[in-house]
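Chemist: As annotated in Swiss-Prot:
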- His86: active site, charge relay system (ACT_SITE)
- Asp195 to Ala: Decreased enzymatic activity to 23 percent relative to wild-type (MUTAGEN)
- Asp214 to Ala: Decreased enzymatic activity to 1.5 percent relative to wild-type (MUTAGEN)
- Asp214 to Asn: Decreased enzymatic activity to 3.0 percent relative to wild-type (MUTAGEN)
- Asn215 to Ala: Loss of enzymatic activity (MUTAGEN)
- Asn215, Trp216, Asn330, Gly655, Asn656, Ser657, Phe673, Asp674: substrate binding site (BINDING)
- Trp216 to Ala: Loss of enzymatic activity (MUTAGEN)
- Asp224 to Ala: Decreased enzymatic activity to 0.026 percent relative to wild-type. Loss of enzymatic activity; when associated with A-86 and A-657 (MUTAGEN)
- Asp224: active site, charge relay system (ACT_SITE)
- Asn330 to Ala: Loss of enzymatic activity (MUTAGEN)
- Asp522 to Asn: Decreased enzymatic activity to 16 percent relative to wild-type (MUTAGEN)
- Asp522 to Ala: Decreased enzymatic activity to 32 percent relative to wild-type (MUTAGEN)
- Asp574 to Ala: Decreased enzymatic activity to 83 percent relative to wild-type (MUTAGEN)
- Asp574 to Asn: Decreased enzymatic activity to 21 percent relative to wild-type (MUTAGEN)
- Ser657 to Ala: Loss of enzymatic activity. Loss of enzymatic activity; when associated with A-86 and A-224 (MUTAGEN)
- Ser657: active site, charge relay system (ACT_SITE)
- Gly675 to Arg: Acquires the enzymatic activity for synthetic substrates with Asp/Glu at P1 position (MUTAGEN)
Amino acid sequence: MRPNLLAAAIAVPLSLLAAQIAQAGEGMWVPQQLPEIAGPLKKAGLKLSPQQISDLTGDPMGAVVALGGCTASFVSPNGLVVTNHHCAYGAIQLNSTAENNLIKNGFNAPTTADEVSAGPNARVFVLDEITDVTKDAKAAIAAAGDDALARTKALEAFEKKLIADCEAEAGFRCRLYSFSGGNTYRLFKNLEIKDVRLAYAPPGSVGKFGGDIDNWMWPRHTGDFAFYRAYVGKDGKPAAFSKDNVPYQPKHWLKFADQPLGAGDFVMVAGYPGSTNRYALAAEFDNTAQWTYPTIARHYKNQIAMVEAAGKQNADIQVKYAATMAGWNNTSKNYDGQLEGFKRIDAAGQKLREEAAVLGWLKGQGAKGQPALDAHAKLLDLLEQSKATRDRDLTLALFNNTAMLGSATQLYRLSIEREKPNAERESGYQERDLPAIEGGLKQLERRYVAAMDRQLQEYWLNEYIKLPADQRVAAVDAWLGGNDAAAVKRALDRLAGTKLGSTEERLKWFAADRKAFEASNDPAIQYAVAVMPTLLKLEQERKTRAGENLAARPVYLQALADYKKSQGEFVYPDANLSLRITFGNVMGYAPKDGMEYTPFTTLEGVVAKETGQDPFDSPKALLDAVAAKRYGGLEDKRIGSVPVNYLSDLDITGGNSGSPVLDAHGKLVGLAFDGNWESVSSNWVFDPKMTRMIAVDGRYLRWIMQEVYPAPQLLKEMNVGK
């Protein structure tokens, strides 16, 4: 999920880092900063040189890859990639049927010939180069003058040209990242591997043990890991899926640690964290806490209940909506945890006090501080503008995101954009984007059931007719033809006649021109044609606000950074899906008075949670192996068993899932897959006492592959077999 560049995560300029007081735990450091914080890294226990881990194409960093929403790493010279089970969940679900349910049973390819495609849109991105383009980006924006919409379009044009030049070399995918709300811009160039195959996934009763009950919780006992393999053409260059392709040979791959990890040991994570908001305005925080999180969580829970009920009657729904449900569950529980955490640490009060101090400092500077004060006022005004239509915007977006309407609106928009020169098309509809659009159309039926889609459409139409008059959309009202349950039923009955449920039909429209859409009698396409002018108008309004933000946000954030520097504080960029490193130590925590959590869980803890019912229904092979104390030489004598999961004080967020956890020597000791319940609010206000990362221990991964769901071929490939 790609965040809008123009609303990229708020951060502070890296040049203002006060490295001398940086410490382990808090901080998502860009690799270029690592030599500056060499002291804290060494103090925490790093044995490698900071210069070595800041070499992004060397060992070990060159082994870390992005999946587009998750992180992974190469673990063999033959293109084997390890990530989280939940990151591979979509691929597992895509290859599952009610009769052959890989989600439940697992997948273990005996040979590379038996590996299956992870889907047409599965990707492995291997970082090749990072270039600072701040000067050119700012010049392009400045040339647009005072017109807000022109500023947005100027940045878009700059980005498109920059990316087109970067991607002139075949096989690469490039992306422009904004830091500090527009104070810094960097271009990332990645090798784009397009043939990704599922090699191994443990049964769901291992990979998702504890399910949504244990999600975000400690103690934890989840084997959250899976393996892909990256393939390329025989010439070694990226190519679409083909039986003739061969495994990719990375320059670097991670080796499993040969020293046992213990409490207090140094660990670090390299990955692609999605978004944090630690430098957001207090009012922006308040809007999120009071409306955004509660509202989205409520809608997701309602939809979860709908799909669960339907799934009990239809196994096809249960399988096809598994990945969607996992996402809804994860997000809604995360938001609940953040809201609880906000209250526990008085996040609202902290944000208000911090902002009051900054504003007071600026006022004390007289004329020098006025531009930042004006920028702050402008940001508040922009927030109020967005709040005025937030219910409409959310409802319309999620209604249009249901399967058939999502396909119809995307396809019609594509036909409109195709009338323009490629450089002038909206991002997401350029020639570079067509394979992803086509891939999504091809795999939609594996995640769609008509009866379920109708229920979801009905849910959002019922939400729409509840909107106040000033938030209604004339085009939708005209299409709906009423404001009651009868009108909703008529609309649903019309939409049921769409033919877009067929892959063949969707691909036909993928190649159609605009006139064909506007002459169509398909009800989903007719809806898209009816509402598109309004959608385009609303998009222009958002871009105008984004242009205002481009002028105000960097000014205020620069002032915020200056204030922090004056107070002797260190600063680091908010997460924005770019490569980051976080470091710290293995340690437990005390969630409540009189309660102390140790940092490791064990095999015996898995058995203690066993109920025989989902989600605590371990495979018989696991229970038998634990009962026989068949540890396979992987036990840690300090805890008397094989460690399953462990805690550390590292700073991660969504997007870090699947990130390799490295020890002091750069060896693999596990995979990041979650945070504890008390940590989720740290996306906004970091709490060092409570924030902990949860990782699956590398020894548990190996134990499962050795004793429970054997994959000797992969263990041998990773040079860790018996």
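Each residue, glycine too, has its Cβ placed from N, Cα and C.
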Chemist: For the C-alpha pair, I'd like the distance in angstrom between Asp574 (mutagenesis position) and Asn656 (substrate binding site), rounded off.
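Modeler: It is 14 Å, counting Cα to Cα.
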Chemist: Taking Cα-Cα distance, which of the recorded positions Asp195, Asp224, Asn656, Ser657, Phe673, Gly675 are within 10 Å of His86 (active site, charge relay system)?
Modeler: Asp224, Ser657, Phe673
Chemist: What recorded positions in the list Asp224, Asn330, Asn656, Ser657, Asp674, Gly675 lie within 10 angstroms of Trp216 (mutagenesis position), counting C-alpha atoms?
Modeler: Asn330, Asp674, Gly675
Chemist: Counting only residues 6+ away in sequence within the same chain, which have a CB under 8 Å from the CB of Phe673 (substrate binding site)?
Modeler: Asn84, His86, Thr222, Asp224, Ser657, Gly658, Ile694, Ala695, Val696
Chemist: Going by C-alpha positions, which of the binding-site residues (Gly655, Asn656, Asp674) is nearest Asn330 (mutagenesis position)?
Modeler: Asp674
Chemist: Provide the three-state secondary structure of Asp224 (mutagenesis position) computed with DSSP.
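Modeler: DSSP assigns Asp224 (mutagenesis position) to coil.
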Chemist: Between C-alpha atoms, which of these recorded positions comes nearest to Asp522 (mutagenesis position): Asn215, Gly655, Gly675?
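Modeler: Checking each of Asn215, Gly655, Gly675 against Asp522 (mutagenesis position), the shortest Cα distance is to Gly655.
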Chemist: Could you state the whole-number distance in Å separating the C-alpha atoms of Asn656 (substrate binding site) and Asn215 (mutagenesis position)?
Modeler: 15
Chemist: Spatially, and counting Cα to Cα, which of the recorded positions is closest to Gly675 (mutagenesis position)? Options: Asp195, Asp214, Asn215, Gly655.
Modeler: Asn215
Chemist: Helix, strand or coil: which one is Asp214 (mutagenesis position) in, per DSSP?
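Modeler: Its secondary structure by DSSP: helix.
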Chemist: In terms of DSSP three-state secondary structure, what is the assignment for Ser657 (mutagenesis position)?
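Modeler: Where Ser657 (mutagenesis position) sits, the three-state DSSP reduction gives coil.
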Chemist: In angstrom units, rounded to an integer, how far apart are the Cα atoms of Asn215 (mutagenesis position) and Asp674 (substrate binding site)?
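Modeler: About 8 Å separate the Cα atoms of these two residues.
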Chemist: Measure from the Cα of Asp214 (mutagenesis position) to the Cα of every one of the recorded positions Asp195, Gly655, Asp674, then give the nearest.
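Modeler: Considering only the listed recorded positions, the nearest one is Asp674.
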Chemist: Please give me the CB contact count at 10 A for Asn656 (substrate binding site), counting all chains in the structure.
Modeler: 28
